[in-house]
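As given in Swiss-Prot:
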type	residues	note
DOMAIN	3-82	domain 'Sm'
MUTAGEN	R21 to E	Sensitive to thermal stress. Decreases binding affinity for U6 snRNA
MUTAGEN	H36 to A	Strongly reduces affinity for poly-U RNA ends
MUTAGEN	N38 to A	Strongly reduces affinity for poly-U RNA ends
MUTAGEN	R69 to A	Strongly reduces affinity for poly-U RNA ends
Amino acid sequence: METPLDLLKLNLDERVYIKLRGARTLVGTLQAFDSHCNIVLSDAVETIYQLNNEELSESERRCEMVFIRGDTVTLISTPSEDDDGAVEI
């Protein structure tokens, strides 16, 4: 392994967990990526966290295919075995 992107190559066609700026996360199957860390996921679940009046709420949506701009990505990992898209923050 020579670069961090080599880790992504190992996870092509595998489920990945991606944390984005703006209190958003995605779990989906990694289909493609480039050197700017732009990512394409299929069968993705996006979770958006919002803090309203000191109460944390989350909304979820499913996407058949989604493109993620690389400059919004803060973390990429494999999801835990019981991960259904929801994570604790």
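Yeah, the Cβs are placed from backbone N, Cα and C, and that goes for glycine too.
Distribution of Swiss-Prot features across the structure.
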| residue | record | CB count, 10 Å |
| --- | --- | --- |
| R21 | mutagenesis position | 10 |
| H36 | mutagenesis position | 10 |
| N38 | mutagenesis position | 15 |
| R69 | mutagenesis position | 12 |
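Proximity to R21 (mutagenesis position), judged by a C-alpha distance within 10 Å, picks out none of the mutagenesis positions H36, N38, R69.
Of the recorded residues, H36 (mutagenesis position) and R69 (mutagenesis position) place their C-alpha atoms 8 Å from one another.
Taking the Cα atom of each, N38 (mutagenesis position) and R69 (mutagenesis position) are about 5 angstrom apart.
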